[in-house]
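**Student:** The structure is given below, and queries will be raised subsequently.
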Amino acid sequence: MDTMTLFTTSATRSRRATASIVAGMTLAGAAAVGFSAPAQAATVDTWDRLAECESNGTWDINTGNGFYGGVQFTLSSWQAVGGEGYPHQASKAEQIKRAEILQDLQGWGAWPLCSQKLGLTQADADAGDVDATEAAPVAVERTATVQRQSAADEAAAEQAAAAEQAVVAEAETIVVKSGDSLWTLANEYEVEGGWTALYEANKGAVSDAAVIYVGQELVLPQA
(Lines of atoms letter the chains of each structure in order from A and count residues from 1; the text may use other names and numbers.)
(Lines give C-alpha, C1' and ligand atoms only; values in the text may rest on other atoms or scores of the structure.)
Protein backbone atom coordinates (compact mmCIF):
# COMPACT_ATOMS: atom_id res chain seq x y z
CA MET A 1 0.00 0.00 0.00
CA ASP A 2 3.53 4.01 -1.70
CA THR A 3 7.78 5.86 -7.58
CA MET A 4 7.27 2.66 -9.46
CA THR A 5 4.89 1.35 -12.02
CA LEU A 6 2.39 -1.39 -12.47
CA PHE A 7 0.91 -3.35 -15.35
CA THR A 8 -1.65 -1.20 -17.13
CA THR A 9 -4.74 -3.37 -16.75
CA SER A 10 -7.98 -2.04 -15.30
CA ALA A 11 -7.17 -3.78 -12.03
CA THR A 12 -3.74 -2.20 -11.74
CA ARG A 13 -5.01 1.25 -12.65
CA SER A 14 -7.49 0.99 -9.79
CA ARG A 15 -4.75 -0.20 -7.41
CA ARG A 16 -2.61 2.71 -8.49
CA ALA A 17 -5.32 5.18 -7.57
CA THR A 18 -5.81 3.70 -4.11
CA ALA A 19 -2.11 3.56 -3.34
CA SER A 20 -1.27 7.18 -4.23
CA ILE A 21 0.85 8.95 -1.63
CA VAL A 22 -0.99 11.75 0.18
CA ALA A 23 0.82 14.51 2.07
CA GLY A 24 -0.29 14.98 5.65
CA MET A 25 2.54 13.79 7.84
CA THR A 26 6.32 13.42 7.39
CA LEU A 27 7.81 10.04 8.16
CA ALA A 28 11.38 10.51 9.30
CA GLY A 29 12.02 6.83 9.77
CA ALA A 30 10.32 3.47 9.72
CA ALA A 31 11.99 0.21 10.74
CA ALA A 32 10.39 -3.18 11.07
CA VAL A 33 12.28 -5.59 13.33
CA GLY A 34 12.33 -9.09 11.92
CA PHE A 35 9.99 -10.69 9.40
CA SER A 36 8.65 -14.18 9.07
CA ALA A 37 6.70 -16.04 6.44
CA PRO A 38 3.51 -17.48 7.97
CA ALA A 39 3.53 -21.06 9.18
CA GLN A 40 0.83 -21.76 6.62
CA ALA A 41 1.00 -20.10 3.22
CA ALA A 42 -0.74 -20.18 -0.13
CA THR A 43 0.53 -22.55 -2.81
CA VAL A 44 2.71 -21.37 -5.67
CA ASP A 45 -0.26 -22.03 -7.96
CA THR A 46 -2.32 -19.50 -5.97
CA TRP A 47 0.40 -16.87 -6.33
CA ASP A 48 0.69 -17.66 -10.04
CA ARG A 49 -3.05 -17.05 -10.42
CA LEU A 50 -2.80 -13.77 -8.53
CA ALA A 51 0.21 -12.67 -10.60
CA GLU A 52 -1.66 -13.54 -13.80
CA CYS A 53 -4.43 -11.16 -12.72
CA GLU A 54 -2.12 -8.42 -11.43
CA SER A 55 0.60 -8.41 -14.10
CA ASN A 56 -0.21 -11.05 -16.72
CA GLY A 57 2.17 -13.29 -14.79
CA THR A 58 5.21 -11.11 -15.50
CA TRP A 59 7.39 -11.32 -12.39
CA ASP A 60 10.05 -8.86 -13.62
CA ILE A 61 7.65 -6.14 -14.75
CA ASN A 62 8.18 -2.41 -14.08
CA THR A 63 6.01 -0.31 -16.35
CA GLY A 64 6.43 2.96 -14.42
CA ASN A 65 3.21 3.51 -12.46
CA GLY A 66 4.53 2.80 -8.96
CA PHE A 67 4.03 -0.98 -8.81
CA TYR A 68 6.58 -3.74 -9.33
CA GLY A 69 6.82 -7.46 -9.94
CA GLY A 70 4.37 -10.29 -10.41
CA VAL A 71 1.96 -9.34 -7.61
CA GLN A 72 2.51 -5.60 -8.01
CA PHE A 73 4.18 -4.45 -4.82
CA THR A 74 4.56 -0.75 -4.11
CA LEU A 75 8.07 0.04 -2.93
CA SER A 76 6.81 0.95 0.55
CA SER A 77 4.92 -2.36 0.85
CA TRP A 78 7.99 -4.27 -0.32
CA GLN A 79 10.26 -2.55 2.19
CA ALA A 80 7.69 -2.95 4.99
CA VAL A 81 7.93 -6.75 4.68
CA GLY A 82 11.72 -6.80 4.55
CA GLY A 83 12.28 -6.71 0.80
CA GLU A 84 15.55 -5.28 -0.49
CA GLY A 85 16.11 -3.35 -3.70
CA TYR A 86 13.13 -3.34 -6.06
CA PRO A 87 10.48 -6.08 -6.18
CA HIS A 88 10.76 -6.74 -9.92
CA GLN A 89 14.51 -7.30 -9.58
CA ALA A 90 14.00 -10.08 -7.02
CA SER A 91 13.45 -13.72 -7.95
CA LYS A 92 9.95 -15.13 -8.20
CA ALA A 93 10.59 -17.15 -5.03
CA GLU A 94 11.67 -14.03 -3.12
CA GLN A 95 8.64 -12.09 -4.34
CA ILE A 96 6.35 -14.91 -3.19
CA LYS A 97 8.12 -15.05 0.19
CA ARG A 98 7.53 -11.33 0.76
CA ALA A 99 3.97 -11.58 -0.57
CA GLU A 100 3.28 -14.34 1.98
CA ILE A 101 4.37 -12.02 4.79
CA LEU A 102 2.19 -9.19 3.46
CA GLN A 103 -0.75 -11.57 3.12
CA ASP A 104 -0.24 -12.78 6.67
CA LEU A 105 -0.26 -9.18 7.94
CA GLN A 106 -2.95 -7.67 5.73
CA GLY A 107 -4.96 -10.60 4.37
CA TRP A 108 -5.97 -10.87 0.73
CA GLY A 109 -7.24 -7.29 1.03
CA ALA A 110 -3.69 -6.22 0.15
CA TRP A 111 -4.76 -7.16 -3.41
CA PRO A 112 -8.44 -6.14 -3.17
CA LEU A 113 -9.52 -6.33 -6.81
CA CYS A 114 -7.76 -9.46 -7.98
CA SER A 115 -8.31 -11.40 -4.74
CA GLN A 116 -12.04 -10.77 -5.02
CA LYS A 117 -12.00 -11.60 -8.72
CA LEU A 118 -10.23 -14.91 -7.99
CA GLY A 119 -12.34 -15.62 -4.90
CA LEU A 120 -9.29 -15.98 -2.64
CA THR A 121 -10.02 -16.73 1.03
CA GLN A 122 -8.04 -17.68 4.13
CA ALA A 123 -8.39 -21.29 3.01
CA ASP A 124 -6.12 -20.43 0.07
CA ALA A 125 -3.56 -18.96 2.49
CA ASP A 126 -3.61 -22.19 4.54
CA ALA A 127 -3.07 -24.46 1.53
CA GLY A 128 0.72 -24.84 1.73
CA ASP A 129 3.53 -24.93 4.28
CA VAL A 130 6.62 -22.71 4.36
CA ASP A 131 9.47 -22.55 6.87
CA ALA A 132 9.67 -19.55 9.18
CA THR A 133 13.25 -18.28 9.13
CA GLU A 134 13.07 -14.93 10.93
CA ALA A 135 11.40 -13.31 13.92
CA ALA A 136 7.75 -12.28 13.97
CA PRO A 137 6.93 -8.80 12.61
CA VAL A 138 6.38 -5.96 15.03
CA ALA A 139 4.69 -2.61 14.68
CA VAL A 140 6.70 0.05 12.85
CA GLU A 141 8.00 2.98 14.84
CA ARG A 142 7.59 6.36 13.18
CA THR A 143 8.70 9.89 13.97
CA ALA A 144 7.61 13.19 12.51
CA THR A 145 9.86 16.10 11.66
CA VAL A 146 8.30 19.55 12.06
CA GLN A 147 9.88 22.53 10.40
CA ARG A 148 10.21 25.65 12.54
CA GLN A 149 7.84 28.45 11.63
CA SER A 150 7.43 32.12 12.44
CA ALA A 151 5.20 33.12 15.36
CA ALA A 152 2.32 33.97 13.01
CA ASP A 153 2.64 30.69 11.14
CA GLU A 154 2.78 28.74 14.40
CA ALA A 155 -0.41 30.40 15.63
CA ALA A 156 -2.20 29.55 12.39
CA ALA A 157 -0.94 25.97 12.52
CA GLU A 158 -2.13 25.59 16.12
CA GLN A 159 -5.60 26.83 15.18
CA ALA A 160 -5.78 24.43 12.25
CA ALA A 161 -4.60 21.54 14.42
CA ALA A 162 -7.19 22.35 17.08
CA ALA A 163 -9.94 22.38 14.47
CA GLU A 164 -8.75 19.07 13.04
CA GLN A 165 -8.60 17.50 16.49
CA ALA A 166 -12.16 18.66 17.19
CA VAL A 167 -13.37 16.93 14.03
CA VAL A 168 -11.46 13.74 14.88
CA ALA A 169 -12.83 13.80 18.43
CA GLU A 170 -16.36 13.67 17.04
CA ALA A 171 -15.54 10.77 14.74
CA GLU A 172 -15.42 7.13 15.79
CA THR A 173 -11.93 5.65 15.71
CA ILE A 174 -10.58 2.11 15.58
CA VAL A 175 -7.15 0.67 16.44
CA VAL A 176 -5.38 -1.61 13.96
CA LYS A 177 -4.68 -5.14 15.23
CA SER A 178 -2.39 -7.81 13.85
CA GLY A 179 -3.86 -9.28 10.67
CA ASP A 180 -6.07 -6.25 9.93
CA SER A 181 -6.24 -4.59 6.52
CA LEU A 182 -8.40 -1.76 5.20
CA TRP A 183 -10.49 -4.38 3.43
CA THR A 184 -11.11 -6.53 6.53
CA LEU A 185 -11.78 -3.50 8.74
CA ALA A 186 -14.26 -2.06 6.25
CA ASN A 187 -16.11 -5.38 6.28
CA GLU A 188 -15.97 -5.71 10.07
CA TYR A 189 -17.35 -2.22 10.72
CA GLU A 190 -19.69 -2.28 7.70
CA VAL A 191 -18.17 0.89 6.26
CA GLU A 192 -20.37 2.38 3.56
CA GLY A 193 -18.25 2.53 0.42
CA GLY A 194 -15.96 -0.29 1.57
CA TRP A 195 -12.21 -0.14 2.04
CA THR A 196 -11.82 2.71 -0.45
CA ALA A 197 -14.01 4.95 1.72
CA LEU A 198 -11.96 3.96 4.79
CA TYR A 199 -8.76 4.80 2.91
CA GLU A 200 -10.12 8.19 1.80
CA ALA A 201 -11.05 9.03 5.41
CA ASN A 202 -7.47 8.32 6.56
CA LYS A 203 -5.35 9.74 3.73
CA GLY A 204 -3.39 11.88 6.15
CA ALA A 205 -2.16 8.84 8.07
CA VAL A 206 -2.19 6.07 5.43
CA SER A 207 0.08 6.71 2.46
CA ASP A 208 -0.25 3.21 0.98
CA ALA A 209 -3.60 1.42 1.01
CA ALA A 210 -1.79 -1.91 1.34
CA VAL A 211 0.20 -0.95 4.45
CA ILE A 212 -1.26 -0.14 7.87
CA TYR A 213 0.46 -0.65 11.20
CA VAL A 214 -0.42 -2.51 14.39
CA GLY A 215 -1.57 0.06 16.97
CA GLN A 216 -2.37 2.68 14.33
CA GLU A 217 -5.59 4.64 14.99
CA LEU A 218 -7.94 5.04 12.04
CA VAL A 219 -11.06 7.16 11.69
CA LEU A 220 -14.27 5.50 10.56
CA PRO A 221 -16.03 7.48 7.80
CA GLN A 222 -19.14 9.24 9.05
CA ALA A 223 -22.33 8.11 7.35
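Every residue gets a Cβ built from N, Cα and C, even glycine.
Heads up, this one's the original sequence, none of the swaps are in it.
Not measured: the values here are computed from a predicted model.
What Swiss-Prot records for this protein is below:
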- Asp48 to Ala: <2% MUF tri-NAG hydrolysis, 20% M.luteus cell wall muralytic activity, loss of resuscitation activity; when associated with K-54 (MUTAGEN)
- Cys53 to Lys: 6% MUF tri-NAG hydrolysis, 20% M.luteus cell wall muralytic activity, loss of resuscitation activity; when associated with T-114 (MUTAGEN)
- Glu54 to Ala: 30% MUF tri-NAG hydrolysis, 25% M.luteus cell wall muralytic activity, significant loss of resuscitation activity (MUTAGEN)
- Glu54 to Lys: <2% MUF tri-NAG hydrolysis, 20% M.luteus cell wall muralytic activity, loss of resuscitation activity; when associated with A-48 (MUTAGEN)
- Glu54 to Gln: 60% MUF tri-NAG hydrolysis, 25% M.luteus cell wall muralytic activity, about 2% resuscitation activity (MUTAGEN)
- Gln72 to Lys: Little effect on function (MUTAGEN)
- Cys114 to Thr: 6% MUF tri-NAG hydrolysis, 20% M.luteus cell wall muralytic activity, loss of resuscitation activity; when associated with K-53 (MUTAGEN)
- 172-220: domain 'LysM' (DOMAIN)
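Set these features in their place in the structure for me.
**Tutor:** Secondary structure at Asp48 (mutagenesis position), taken from DSSP and collapsed to helix, strand or coil, is helix. In sequence order, Gly57 are the residues near Asp48 (mutagenesis position), counting only same-chain partners six or more apart with C-beta under 8 A.
DSSP gives Cys53 (mutagenesis position) a helix state.
Its Cβ placed at the centre, Glu54 (mutagenesis position) has 27 other Cβ atoms within 10 Å.
The 10 Å shell around the Cβ of Gln72 (mutagenesis position) contains 33 further Cβ atoms across the protein chains shown.
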**Student:** Measuring Cα to Cα, tell me the gap between Glu54 (mutagenesis position) and Cys114 (mutagenesis position) in whole angstrom.
**Tutor:** 7
**Student:** Between Gln72 (mutagenesis position) and Cys53 (mutagenesis position), how far is it from one CA atom to the other, in Å?
**Tutor:** 10
